[in-house]
Amino acid sequence: MSTFVAKDGTQIYFKDWGSGKPVLFSHGWLLDADMWEYQMEYLSSRGYRTIAFDRRGFGRSDQPWTGNDYDTFADDIAQLIEHLDLKEVTLVGFSMGGGDVARYIARHGSARVAGLVLLGAVTPLFGQKPDYPQGVPLDVFARFKTELLKDRAQFISDFNAPFYGINKGQVVSQGVQTQTLQIALLASLKATVDCVTAFAETDFRPDMAKIDVPTLVIHGDGDQIVPFETTGKVAAELIKGAELKVYKDAPHGFAVTHAQQLNEDLLAFLKR
């Protein structure tokens, strides 16, 4: 099993497929590197090296009590990039993982980065703030934490419906829903709850100004988890030269529901 050891001793799992120009994937909340298997197989079969890791506290990585914050997540990515000596890497972040890769560029620069892709990402700001009243009300996130601490398995099981848009007519197999629950339950409860605080409260607006590589923003306008109008749309406006693609009626989990469209768009961006 491929792992590296972070600066604080946390062991972090990653998978590394294929050869060619590298693409590094950062997963969403409740998930792990396995969420990317269809994108990784597609791109690695077409001449790219694809790498995905389990964020600390999730999947097969260690479960430290502390360090579940975006500066640490970004530093973990920096260490993985250095560990593998990646150059001209394209960073792809989904949901809270979009914050990981944006913060990486803000903290560590873009010398090793060829491009950035933000998929249904929480950037530039997910939660409400006095100067960002359009953000998601903080009591929504407080409820998430309360329900997770009461019955995590049921919360995640119920979360599948809005995540995949099943409650809006999207068709997702029972197998995928079961896999999502299984992946989510591998994670540390502490990390799962801490990450709610991280993605609800972290302001990435300063990070957006530091992004100086070609950027593709993809978001579904049917996203019930991370609303397009206050995240993806704004991020594309704040990042200089960003390209925006909006998937009509797509849910938050469009990497599953719109996998072929996403794969083709990723490949086109890599070939630009």
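Here the Cβ of each residue, glycine as well, is placed from N, Cα and C on the backbone.
So that you can see what the record holds, here are the features copied from Swiss-Prot:
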- 21-253: domain 'AB hydrolase-1' (DOMAIN)
- TRP29, MET96: acetate binding site (BINDING)
- PHE58 to His: 50-fold increase in catalytic efficiency with acetic acid as substrate; when associated with P-30 (MUTAGEN)
- TYR70 to Met: Does not affect esterase and perhydrolase activities (MUTAGEN)
- MET96 to Thr: 4-fold decrease in esterase activity. Loss of perhydrolase activity (MUTAGEN)
- ASP223: active site (ACT_SITE)
- PHE228 to Ile: 3-fold increase in esterase activity. No change in perhydrolase activity (MUTAGEN)
- HIS252: active site (ACT_SITE)
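Location within the structure of each feature annotated in Swiss-Prot.
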residue: TRP29; record: acetate binding site; contacts (Cβ under 8 Å, 6+ apart): SER95, MET96, THR192, CYS195, VAL196, PHE199
residue: PHE58; record: mutagenesis position; contacts (Cβ under 8 Å, 6+ apart): HIS27, LEU30, LEU31, ASP32, LEU186, ALA187, SER188, ALA191
residue: TYR70; record: mutagenesis position; contacts (Cβ under 8 Å, 6+ apart): GLY99, ASP100, ARG103, ALA198, THR202
residue: ASP223; record: active site; contacts (Cβ under 8 Å, 6+ apart): GLY120, GLY232, ALA250, PRO251, HIS252
residue: PHE228; record: mutagenesis position; contacts (Cβ under 8 Å, 6+ apart): HIS219, GLY220, ASP221, VAL246
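According to DSSP, TYR70 (mutagenesis position) is assigned to a helical segment. Other Cβ atoms within 10 Å of the Cβ of HIS252 (active site) number 26 in total over all chains.
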